[in-house]
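Scroll down for the structure; my scribbles are underneath it.
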Amino acid sequence: MAPLGYFLLLCSLKQALGSYPIWWSLAVGPQYSSLGSQPILCASIPGLVPKQLRFCRNYVEIMPSVAEGIKIGIQECQHQFRGRRWNCTTVHDSLAIFGPVLDKATRESAFVHAIASAGVAFAVTRSCAEGTAAICGCSSRHQGSPGKGWKWGGCSEDIEFGGMVSREFADARENRPDARSAMNRHNNEAGRQAIASHMHLKCKCHGLSGSCEVKTCWWSQPDFRAIGDFLKDKYDSASEMVVEKHRESRGWVETLRPRYTYFKVPTERDLVYYEASPNFCEPNPETGSFGTRDRTCNVSSHGIDGCDLLCCGRGHNARAERRREKCRCVFHWCCYVSCQECTRVYDVHTCK
């Protein structure tokens, strides 16, 4: 069997045996484009537990936004990790879209759960504010009285509704009394808290001749890039935990506690994990690592995106790459821009 075929087969087997959130595949599958118009497709979304299936049928008109949220979460993950050994690669020929990487309770798994949960809350909240779903809209729960010279107006985005959708849908399968479910619930909530803590006021001036006699203000979500940056910082400072078992009336329950007591206890906005990450230097179908061979590296950087670290000490190749680009652009009155086309040579460095 070819290496890629073996890799995909192993991915499929591992997701079937584990608790992989394979419903994330709805963001890249054929269901994504038609989910809102055909409610019966809820039953065809892979990996849904009964509670998620009921939620899908009850809120089918916002399910395209759920799919969109997963999609923007994946895209943001790939942006944030573009210069890392693990660059949030997805496997589009498998329902387990990240391969076996998320089978372990690592920092990477913590980040992916957080950014996906945040993406769902973000996309649903935005969709409601845009009026694309009849069951939701703008928020009427303003925080505080208007200040001097301004009043509440516009459409405050309803992050409480978006957060509820994310919580009810994403957390539905995380109800087992084991450590991994506890970790996933915590990191899902950290993603939602990232959105809620970054809500900010936007205001618009009203008055004669452009004056600002009065302002109307509303609550708005940040750009999702700010959420990605915030959660990436949380990834870098994630709290390592240990698993503890204790007996309750329902049986044995696993909980998490910080491994190191001299560090601060993680808050609901922090990411947590309890298993070490692989180094991702070499291809390994067991861990889901694709390795870093042929990855572009930054020869002038001493960081993780630099050739020394990204290439794991194997060295790198260099080549000259010619690119045709627009150049010497001139604005003409009125109103167009004319450009010439130039060939430029760039040095490209890739890992051996």
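Going from the start of the chain as shown, residues are counted 1 onward.
Including glycine, each Cβ sits where the backbone N, Cα and C put it.
Don't expect the noted substitutions in this model, because it carries the original residues.
Copied over from Swiss-Prot:
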- Asn87 to Gln: Strongly reduced ability to stimulate Wnt-responsive reporters; when associated with Q-298 (MUTAGEN)
- Ser209 to Ala: Complete loss of palmitoleoylation (MUTAGEN)
- Ser209 to Thr: No effect on palmitoleoylation and secretion; the threonine can functionally replace the serine (MUTAGEN)
- Ser209 to Ala: Abrogates WLS binding (MUTAGEN)
- Asn298 to Gln: Strongly reduced ability to stimulate Wnt-responsive reporters; when associated with Q-87 (MUTAGEN)
- Cys334 to Ala: No signaling activity despite the presence of significant amounts of secreted monomeric Wnt3a, exhibits dominant negative properties; when associated with A-335 (MUTAGEN)
- Cys335 to Ala: No signaling activity despite the presence of significant amounts of secreted monomeric Wnt3a, exhibits dominant negative properties; when associated with A-334 (MUTAGEN)
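Feature map: Swiss-Prot annotations on the structure.
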| residue | record | Cβ contacts under 8 Å, 6 or more apart |
| --- | --- | --- |
| Asn87 | mutagenesis position | Gln78, Phe81, Arg295 |
| Asn298 | mutagenesis position | Gly83, Asp305, Gly306, Cys307, Leu310, His349 |
| Cys334 | mutagenesis position | none |
| Cys335 | mutagenesis position | none |
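Secondary structure at Asn298 (mutagenesis position), as computed by DSSP, is strand. In the three-state DSSP scheme, Asn87 (mutagenesis position) is classed as coil.
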